Amino acid sequence: MKGLRKSILCLVLSAGVIAPVTSGMIQSPQKCYAYSINQKAYSNTYQEFTNIDQAKAWGNAQYKKYGLSKSEKEAIVSYTKSASEINGKLRQNKGVINGFPSNLIKQVELLDKSFNKMKTPENIMLFRGDDPAYLGTEFQNTLLNSNGTINKTAFEKAKAKFLNKDRLEYGYISTSLMNVSQFAGRPIITKFKVAKGSKAGYIDPISAFAGQLEMLLPRHSTYHIDDMRLSSDGKQIIITATMMGTAINPK
């Protein structure tokens, strides 16, 4: 299909988890932790959209299949308006919602439940852009050189800390079907490999910020960082990560 290519990629599965990372489409500072794990690698194929019209058509077709209830749609719309607040609370409490205001508990429960209906029908590549704080506060002021390129010493330090590690995100993870224009100025691009049948929902049709081709991933998800490399112009770190799944499975 023109505008759509299939990439042969290496999956790395692992056992174990770590600590919180990100969530809105553009990320705010937070602490992150990682540890080494046992690995098992194998090859698979993922679809990567390069044409915006085809990406929208695919996403809209998926959205029509979900059959979300009115309350589930309202919870998603509300989330897109206040993702930072919701995810901030989830990270602060390590995913535990006991003690949250009753309306927020209800919203989180509805969001979690909606993922029972939102699953990807095929292996697919998703994207998100982040600032240096994604790697932790220690990189916030050291990752970029004055000319906008990635500092190689800081990059090697980040690789030593995160490459071939698992990361656990207590909040929801906003991604896009394409490496869209709003990521152009972001120094970190993560390419998520999401396997067929994984919980992931195309929510752009009802997002408060439509046009980002947004795919939402569930909270308390773990992903494995398979690869970290510099872009050809040296201005971005390209991370490839495999989504491992979520520990949240509501009935």
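Cβ from N, Cα, C; glycine included.
Positions annotated as domain 'TR mART core' by Swiss-Prot: 47-246.
A simple way to gauge crowding: the CB of L213 (NAD(+) binding site) has 22 other CB atoms within 10 angstroms, across all the protein chains here. According to Swiss-Prot, the feature NAD(+) binding site maps to T80, N87, R91, 128-131, 167-169, 183-186, 212-214.
Its Cβ taken as reference, G99 (mutagenesis position) is surrounded by 9 other Cβ atoms within 10 Å in the chains shown. G99 (mutagenesis position) falls within neither a helix nor a strand when secondary structure is assigned with DSSP, and so counts as coil. The annotation that Swiss-Prot gives for the mutagenesis experiment G99 to D reads: Reduces interaction with human RALA.
Mutagenesis annotation in Swiss-Prot: E109 to A, described as Loss of interaction with human RALA; the structure shown retains the original residue. Sequence-distant contacts of E109 (mutagenesis position), defined as residues of its own chain at least six apart whose C-beta falls under 8 angstroms from its C-beta, comprise I97, P250.
According to DSSP, S174 (active site) is assigned to a strand segment. Residues or ranges marked as active site by Swiss-Prot: S174 (among others).
Cβ neighbour count for Q182 (mutagenesis position): 14 (other Cβ atoms within 10 Å of its Cβ, all protein chains included). According to Swiss-Prot, the mutagenesis experiment Q182 to A carries the following note: No effect on NAD binding. No effect on enzyme activity.
Taken residue by residue with DSSP, R186 (mutagenesis position) is part of neither helix nor strand, so it is coil. Quoting Swiss-Prot on the mutagenesis of R186 to E: Loss of NAD binding and loss of activity.
Q212 (mutagenesis position) falls within neither a helix nor a strand when secondary structure is assigned with DSSP, and so counts as coil. Under its mutagenesis annotations, Swiss-Prot gives Q212 to A the following note: Reduces affinity for NAD 2-fold. No effect on enzyme activity.
Under the heading active site, Swiss-Prot lists E214 (among others).
The recorded positions near S174 (active site), taking a 10 angstroms Cα-Cα threshold over the set D131, Q182, G185, R186, amount to none. Around the Cβ of Q212 (mutagenesis position), a 10 Å sphere holds 20 further Cβ atoms from the protein chains shown. Summarising the environment of R186 (mutagenesis position), the number of other Cβ atoms within 10 Å of its Cβ, over all protein chains shown, is 20. Fewest other C-beta atoms within 10 Å: among the recorded positions D131, E169, E214, that description fits D131. Here the Cα atom of E214 (active site) is found 17 Å from that of R186 (mutagenesis position). The recorded positions close to Q212 (mutagenesis position), defined as a CA atom within 10 A of its CA, are Q182 out of G99, D131, E169, Q182.
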